[in-house]
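Worksheet for the structure shown next.
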Amino acid sequence: MDALNSKEQQEFQKVVEQKQMKDFMRLYSNLVERCFTDCVNDFTTSKLTNKEQTCIMKCSEKFLKHSERVGQRFQEQNAALGQGLGR
């Protein structure tokens, strides 16, 4: 990023932030869709049953832990790749 001037750095940072927000929204949407589909079965009432609430909590925790693990592995791969290129 040293090759970019101040304005270019700001524009680049803005693009990165927009991508991060888009990725976060995609993650959130996938979480909602998956857990709703897997856990909500009773449409006779507007409230969740205790079973549905428990399922949603477990589903969301599992989904977020999985996403965190994937992110960590991605960072590890990037670090390894960066070290390989830095030789």
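Cβ from N, Cα, C; glycine included.
Under mutagenesis, Swiss-Prot gives VAL40 to Ala with this note: In tim9-3; impairs the import of mitochondrial carrier proteins into mitochondria; when associated with P-60. Secondary structure at VAL40 (mutagenesis position), as computed by DSSP, is coil. VAL40 (mutagenesis position) has a Cβ environment of 14 other Cβ atoms inside 10 Å.
According to Swiss-Prot, the mutagenesis experiment GLU52 to Gly carries the annotation: In tim9-19; impairs the import of mitochondrial carrier proteins into mitochondria. Within the same chain, residues at least 6 positions away in sequence whose Cβ sits under 8 Å from that of GLU52 (mutagenesis position) are CYS39, VAL40, ASN41, ASP42.
According to Swiss-Prot, the mutagenesis experiment SER60 to Pro carries the annotation: In tim9-3; impairs the import of mitochondrial carrier proteins into mitochondria; when associated with A-40. Secondary structure from DSSP puts SER60 (mutagenesis position) in a helix. All chains included, 15 other C-beta atoms sit within 10 angstroms of the C-beta of SER60 (mutagenesis position).
According to Swiss-Prot, the mutagenesis experiment SER67 to Cys carries this note: Impairs the import of mitochondrial carrier proteins into mitochondria. Counting only residues at least six positions away in the same chain, the Cβ atoms of LEU27 sit under 8 Å from the Cβ of SER67 (mutagenesis position).
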